[in-house]
Amino acid sequence: MEKVFSDEEISGNHHWSVNGMTSLNRSASEWAFNRFIQESSAAADDGESTTACGVSVSSPPNVPVDSEEYRAFLKSKLNLACAAVAMKRGTFIKPQDTSGRSDNGGANESEQASLASSKATPMMSSAITSGSELSGDEEEADGETNMNPTNVKRVKRMLSNRESARRSRRRKQAHLSELETQVSQLRVENSKLMKGLTDVTQTFNDASVENRVLKANIETLRAKVKMAEETVKRLTGFNPMFHNMPQIVSTVSLPSETSNSPDTTSSQVTTPEIISSGNKGKALIGCKMNRTASMRRVESLEHLQKRIRSVGDQ
């Protein structure tokens, strides 16, 4: 509820009389206050129908005679009037009304004065009731209806830019999530490959150690073979490859004797035949001796290998 106060009502000429103030001269602030009240009342008459605000005017007390107290009283009245005008104009004045009133010089002065008073007294802005405030939807609707085509295009362009930026952010987020999953998979594969590499290197190290051990064993076996050969030479005094030669000769001579025994028992064999058979037996023995030389070597080698194996087992 708003009510426009006239200068007579606020100054108190209509409702009360100032005791002993007729003789006082009015200062510049009083004249400015009266001028502001006149301009605000003229602007209120030109505007729309107004409703009374919640400010109730009570019968003012007697105005003090002291000039300083009188100035303080006028200042409080001025603050009340400025608050009422600010509430009215902040609620009902549209941009069209302000553009229409900009042509009037007096209206501009009153608006500037009201703005200055509202800036000087920010505590009066809290007196605006919630019923006088417009909701966000109503303000947006009024803004859309009052916007010109260029503003509409600019708003549409801004909305399209925001939507494209939102889509690009979503695409980037999806791409980053995909890259993170790939990185996690690659890390798992890398860990598996590193584990396999460590296993292979451990196996290689074990194999190399075993190879060195086997080579050392081979060298020791060769040294043992040489020592065994030298020991055999010292004990026998000759090459061990020919120490079984008398046995081989005896085994070779046995078939010749067995082959000659039937010739001696038969009564039909003559002396020249016996001589010729004796010569043939000697030739056979010589051939068998030459043939068995290689056999003796093989047997001696086998015997030596057996002895080396027995020494190695020990």
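Backbone N, Cα and C define each Cβ position, glycine as well.
Where a substitution is noted, the model still shows the residue that was there originally.
If you look up Swiss-Prot, you'll see 151-214 marked as domain 'bZIP', on the strength of sequence analysis. Secondary structure counts, DSSP: the domain 'bZIP' (151-214) has 64 helix, 0 strand, 0 coil.
Recorded in Swiss-Prot as a mutagenesis result, Ser160 to Asp carries the remark: Reduced DNA-binding to C-box motif. With a cut-off of 8 Å between CB atoms and residues at least 6 apart in sequence, the same chain places nothing near Ser160 (mutagenesis position).
The mutagenesis experiment Ser160 to Ala is recorded by Swiss-Prot, whose note states: Normal DNA-binding.
According to Swiss-Prot, the experimentally introduced change Ser164 to Asp is described as follows: Impaired DNA-binding to C-box motif. Counting only same-chain residues six or more apart in sequence, none has a Cβ lying under 8 angstroms from the Cβ of Ser164 (mutagenesis position).
The note that Swiss-Prot attaches to the published mutagenesis Ser168 to Asp is: Impaired DNA-binding to C-box motif. Cβ contacts within 10 Å of Ser168 (mutagenesis position), excluding its own Cβ and spanning all protein chains shown: 10.
Here the residue is the original one, while Swiss-Prot reports the published mutagenesis Ser294 to Ala with the comment Reduces activity. Abolishes the formation of the BZIP2-BZIP63 heterodimer; when associated with A-29 and A-300.
The annotation that Swiss-Prot gives for the mutagenesis experiment Ser300 to Ala reads: Reduces activity. Abolishes the formation of the BZIP2-BZIP63 heterodimer; when associated with A-29 and A-294. For Ser300 (mutagenesis position), other Cβ atoms within 10 Å of its Cβ number 18.
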Alpha-carbon distance [Ser168 (mutagenesis position); Ser300 (mutagenesis position)] in Å: 92
PLDDT averaged over every residue in the domain 'bZIP' (151-214): 93
